[in-house]
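Structure record follows, encoded as structure tokens.
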Amino acid sequence: MNVAKREFIRGMMAHYRASLPPPEHSVVIHELQKRVLDIGMLAVNKAHVELFGSHVSGFCTPHSDADISLTYRNFSPWLQGMERVDEQNNKRMTRFGKEASAMGMEDVRYIRARIPVVQFTDGVTGIHCDVSIGNIGGVENSKILCAIRQVFPDFYGAYIHLVKAWGKAREVIAPERSTFNSFTVTTMALMVLQELGLLPVFSKPTGEFGELTVADAEMLLQEFKLPPIYDSLHDDDEKLGEAVFFCLQRFAEYYAKYDFSAGTVSLIHPRRHRTVYERVVRRHLELLGSRKRLEWEKHIAEHKEDGPLDENDFSASMQNETTQRPSNSPYVVEDFVNYVNCGRRVQASRVRHIQQEFNRLREMLIDKESELKFDEVFRESDTVPRFQGFEGVGTRDHRVKTFRPQ
């Protein structure tokens with residue numbers, strides 16, 4: 001091993017170790033969750049909050065954003081899109097924002113987007129929080145990612161941490177600049193491990209709508225074994241670092257060459273062709289739509305004041321589902337629990353930048369391995385313009401409501 005590579009591996013493993021949450025982190029996050037529940041109890045009837053995202057998967061740092069799903073008495077994920085239910089949820093989120101501000105949360109704002117969210121900074125920990133109503137998919141995929149990480153926490157953890165650190169430094173992960181979010185790039189990184197035989201392919205989803213379930217993933221992971229050589233990597237950061245570095249090289253090489261115009265990123269079917277993804281989505285939405293209609297009809301039968309069923313509302317609700325699963329966007333990265341295209345928000349104008357960064361990473365990690373410098377690979381860039389929408393300018397947008405302590 002050349003000197004530059006050895007120093008690079010030391011640097012990346014030190015970076016990973018320094019990013020790990022302290023032993024008491026689970027207590028800190030639990031207390032944060034309790035504070036959010038206290039707010040929820042004031043805002044909705046019989047509130048329940050559930051954490052999801054990186055603090056559940058384990059692919060986090062102490063200061064990672066906290067994603068939280070809020071539900072309430074008689075909540076049903078099937079009714080989103082029904083005008084009266086959406087209006088009530090809007091009132092619930094507005095009350096939640098007011099109560100969050102009153103209880104000491106900072107920079108509180110309610111964004112009434114396709115997926116409404118209340119954002120704030122926790123006054124105790126400084127952790128940024130995103131609270132949405134009934135994010136069932138987010139909760140499920142976080143549990144699956146957690147199960148994946150548990151196979152070998154340091155191996156998967158170091159690899160994903162370094163991919164994300166690179167992505168954030170190089171504006172490949174920057175949703176506020178219309179590039180990827182962390183979950184999307186994590187999925188991309190995991191598909192490379194599947195191609196290397198270092199993670200099973202979740203090819204037999206058994207969900208009611210053709211989706212992968214937590215039980216599906218856990219069953220397959222229980223049977224999965226990494227190659228025997230990986231047993232020697234425990235408690236040896238030099239050997240572990242070499243294995244992680246190899247995977248980083250393959251990640252860079254893979255996506256520098258990958259034909260995104262034809263293929264999708266999928267943990268259910270790696271390199272699935274877009275036309276196949278279209279068929280899968282079509283069938284998924286057929287099943288989803290049938291169940292959704294049944295739930296709407298049931299709700300209206302029990303709540304005459306909300307009826308009759310508005311076909312325009314129902315069509316708009318299903319169109320919203322379709323909009324989240326386009327097959328013609330520059331990138332198609334499948335969310336494995338509901339087939340949402342997580343890469344859909346990347347604008348065509350960002351494709352060149354992203355491809356340049358994959359090429360740069362491949363060149364530095366492979367072509368110029370003997371000249372490796374950790375600081376240069378992870379050097380922060382600031383070349384991609386920020387998205388000037390509600391996430392960029394806040395109070396200028398009518399969809400954003402800010403709250404200040406009374």
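Start at 1 and count along the chain as shown; that gives each residue its number.
Glycine residues also receive a Cβ, built from the backbone N, Cα and C atoms like all the rest.
As recorded in Swiss-Prot:
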- S54, S64, D65, G138, V139, E140, N141, S142, K164, K168, N181, S182, F183: UTP binding site (BINDING)
- D65, D67: Mg(2+) binding site (BINDING)
- D67 to A: Causes growth arrest of the procyclic form. Complete loss of catalytic activity; when associated with 2-N--H-25 DEL (MUTAGEN)
- N181 to A or D: Complete loss of catalytic activity; when associated with 2-N--H-25 DEL (MUTAGEN)
- F183 to A: Complete loss of catalytic activity; when associated with 2-N--H-25 DEL (MUTAGEN)
- D335 to A: Complete loss of catalytic activity; when associated with 2-N--H-25 DEL (MUTAGEN)
- C342 to A: No effect on catalytic activity; when associated with 2-N--H-25 DEL (MUTAGEN)
- R344 to A: Partial loss of catalytic activity; when associated with 2-N--H-25 DEL (MUTAGEN)
Report task. Using a 10 Å cut-off, grab the number of neighbouring Cβ atoms around the Cβ of R344 (mutagenesis position), all chains included. Result -> 18
Report summary line: If we take the residues S54, S64, D65, G138, V139, E140, N141, S142, K164, K168, N181, S182, F183 that the record assigns to UTP, their largest CA-CA distance in Å comes out at 25
Query raised in the report: Which is it, of S54, N181: the one of these recorded positions whose Cβ has the most other Cβ atoms within 10 Å?
Result: S54
Query raised in the report: binding-site residues V139, N141, K164: which have a Cα within 10 Å of C342 (mutagenesis position)?
Result: none
Report summary line: Cα-Cα, D65 (UTP binding site) versus F183 (mutagenesis position), nearest Å, comes out at 12
**Report entry** DSSP state at D67 (mutagenesis position), helix/strand/coil
**Finding:** strand
Report task. For N141 (UTP binding site), just count the other CB atoms lying within 10 A of its CB, please. Result -> 29
Report task. For the recorded positions V139, C342, work out the Cβ neighbour count at 10 Å and name the residue with the minimum. Result -> V139
Report task. Would you list, in sequence order, the recorded positions among S54, V139, R344 whose CA lies within 10 Å of the CA of F183 (mutagenesis position)? Result -> S54
Requested in this report: Starting from the Cα of D67 (mutagenesis position), work out which of the binding-site residues (S54, V139, N141, K164) are within 10 Å.
Outcome: S54, V139
